[in-house]
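Visitor: Below are the structure tokens for one structure; questions will follow.
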Amino acid sequence: MATHSMIIPSPSSSSSSLATAASPFKETLPLFSRSLTFPRKSLFSQVRLRFFAEKHSQLDTSNGCATNFASLQDSGDQLTEEHVTKGESTLSITVVGASGDLAKKKIFPALFALFYEGCLPQDFSVFGYARTKLTHEELRDMISSTLTCRIDQREKCGDKMEQFLKRCFYHSGQYNSEEDFAELNKKLKEKEAGKISNRLYYLSIPPNIFVDVVRCASLRASSENGWTRVIVEKPFGRDSESSGELTRCLKQYLTEEQIFRIDHYLGKELVENLSVLRFSNLVFEPLWSRNYIRNVQLIFSEDFGTEGRGGYFDQYGIIRDIMQNHLLQILALFAMETPVSLDAEDIRSEKVKVLRSMKPLRLEDVVVGQYKGHNKGGKTYPGYTDDPTVPNHSLTPTFAAAAMFINNARWDGVPFLMKAGKALHTRGAEIRVQFRHVPGNLYKKSFATNLDNATNELVIRVQPDEGIYLRINNKVPGLGMRLDRSDLNLLYRSRYPREIPDAYERLLLDAIEGERRLFIRSDELDAAWDLFTPALKELEEKKIIPELYPYGSRGPVGAHYLASKYNVRWGDLGEA
């Protein structure tokens, strides 16, 4: 590759004097960004790596805390490939809370999958950080127990595993110790070997220690000449007030562009396909409004309980854990107007418009439940309060159903029903779109009195057995006139034999690239909490007793009354 030079113009004398007199920087250095765009080696589109060539300066925030100035330049502006010399940068990924279940079951396997697919830079390292005392080898043994060759069952990937594990290291330290993060910084620098260093921190830890870790990492272990980004796991607070305080504290050390708030449901294949289905198919786009859609249902169910994690779950409950984030994010994607472009900010701005068009959830539009012990098939299933980590008289809901409305021209009057619960009869997540009845309905008699059987329904199954199917009415072959419902379906496992990437793979890759489309912006988070906080406070202040439902059932009866209040029948009732 030919060598290209870049000329940085000198500032004018007037601007120079201003910088000297009033600049908050400890030293004034020219800064410029460079980026590389090249085709990915896998099913993903492109990998973009952004670097910064000069040493960073320190910028004091309003509270006097230093912020990594180089990473503030992480704007995504790109130059051409010719300005980048191959191999001049390195990527350091630090998983904070590396000994936890999320890291073992999701994050490390996702990083290995990206490595296997050739989506990580040539020069990268992975560090685990936690309080647990481990050696490098012990971390590698822990990681290797969770890695599989699921990406391509025909190929043994033992060699790839070994190569990946050699890039994995461990550092033990306290989450609030600047000294321990300074030691981590030394180890990162050893692996980076003087190259331009880009650093990604994944906070797989409880939210009450987010700020301590961000403070220590920002002050002691930020990149000095590249970008620094931080992935933050939900929950993002418990209500509007705590969420706002968490954001304010994080922004003492990070800019909004450095914070990647992850909701792994946004990385799921069918959720990402939602906008493609709508905006690239003329058959659906004209129907996507109150004129043709009768109701929309967002359903989430798990066929297991808290399984010993009740102590953690009891602090939040099902509304905060699932409804306020996963289901509301899907709702916003489903209902948003056509964005100006596929740029992250354009998409996120349209989602915010949807959330701001909604009225806060009313207590009369919420049903809460809690699973109780149940004997089935000779087996005893424990109730929620039977979990030893849960208080005996806990009122925390493990099930919730809610009706919400969007007050705009497209969706006025259309009920958006949400349902989420633990210890139900099945595991799944899906979006159900029930269309209006055909005007006149010539074949009404063929369906007797149950007009719900005549309703067209679009179902997008997020998990398991990902698929899309459209329920239509057709004539049963024969001499008589008998109608039946049939499914036009796209089952992913039948149509696409290739393994579907895990949501964490896509989201980690996007964070490395600086692609923010599937991450949550602070104003989006604020708008989401504003919708749920009033009802959550009422539930807790009035000590609303949840309706009990047996472990393994379809949930409390109250959910059906809520649906019928808006002339809706839950679409999943007819399925096993």
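Cβ from N, Cα, C; glycine included.
When I checked Swiss-Prot for this same protein, it listed these features:
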- G97, A98, S99, G100, D101, L102, A103, K104, R131, K234: NADP(+) 1 binding site (BINDING)
- C149 to S: No effect on the interaction with G6PD4 (MUTAGEN)
- C157 to S: No effect on the interaction with G6PD4 (MUTAGEN)
- K234, H264, Y265, L266, G267, K268, E302, D321, K422, R427, Q463: D-glucose 6-phosphate binding site (BINDING)
- H326: active site, proton acceptor (ACT_SITE)
- K419, R432, R461, Y469, L470, R471, R554: NADP(+) 2 binding site (BINDING)
- K565 to E: Abolishes targeting to peroxisome (MUTAGEN)
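Looking at the shown structure, can you explain where the listed features end up?
Guide: If you take the C-beta of D101 (NADP(+) 1 binding site) and look for same-chain residues 6 or more apart in sequence within under 8 angstroms, you find none.
For C149 (mutagenesis position), other Cβ atoms within 10 Å of its Cβ number 15.
Mapped onto three states, the DSSP output places C157 (mutagenesis position) in coil.
In the three-state DSSP scheme, E302 (D-glucose 6-phosphate binding site) falls into the coil class. Applying an 8 A CB threshold to same-chain residues 6+ apart, the list for E302 (D-glucose 6-phosphate binding site) reads G421, K422, A423, L424, R427.
Taken residue by residue with DSSP, H326 (active site, proton acceptor) is part of a helix. Proximity of H326 (active site, proton acceptor) to non-local residues of its own chain (separation of 6 or more, Cβ distance below 8 Å) is seen for D263, Y265, F300, A420, A429, given in sequence order.
The Cβ of L470 (NADP(+) 2 binding site) lies under 8 Å from the Cβ of N456, E457, L458, V459, D487, L488, N489, each on the same chain and at least six residues away in sequence.
Residues within less than 8 Å, Cβ to Cβ, of K565 (mutagenesis position) and separated from it by at least 6 positions along the same chain comprise A403.
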Visitor: Cα within 10 Å of R461 (NADP(+) 2 binding site): which of the binding-site residues G97, A103, R131, K234 qualify?
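Guide: The binding-site residues close to R461 (NADP(+) 2 binding site) (Cα within 10 Å) - there are none.
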Visitor: Return the residues near Y469 (NADP(+) 2 binding site), defined as same-chain residues 6+ apart in sequence whose C-beta is under 8 angstroms from its C-beta, sorted by sequence, else 'none'.
Guide: L458, V459, R461, D487, L488, N489, L490, L491
Visitor: Near G97 (NADP(+) 1 binding site), which residues of its chain come within a Cβ-Cβ distance under 8 Å, counting only those 6 or more away in sequence?
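Guide: Within the chain, G97 (NADP(+) 1 binding site) has Cβ neighbours under 8 Å at A103, Y129, A130, L203, S204, I205.
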Visitor: Tell me the Cβ neighbour count for R432 (NADP(+) 2 binding site), meaning other Cβ atoms within 10 Å of its Cβ, over all protein chains shown.
Guide: 19
Visitor: Please state whether DSSP places R461 (NADP(+) 2 binding site) in a helix, a strand or coil.
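Guide: Looking at the DSSP assignment, R461 (NADP(+) 2 binding site) belongs to a strand.
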Visitor: What count of other C-beta atoms do you get within 10 angstroms of the C-beta of C157 (mutagenesis position), across all chains shown?
Guide: 19
Visitor: Restricting to the chain of G267 (D-glucose 6-phosphate binding site) and a gap of 6 or more, list residues whose Cβ falls under 8 Å of its Cβ, or answer none.
Guide: D502, A503, Y504, E505, R506, L507, D510, L518
Visitor: Tell me the Cβ contacts of K419 (NADP(+) 2 binding site) under 8 Å, same chain only and six or more apart in sequence, or just say none.
Guide: Q297, L298, I299, F300, S301, A400, A401, A402, G555, A559, W570
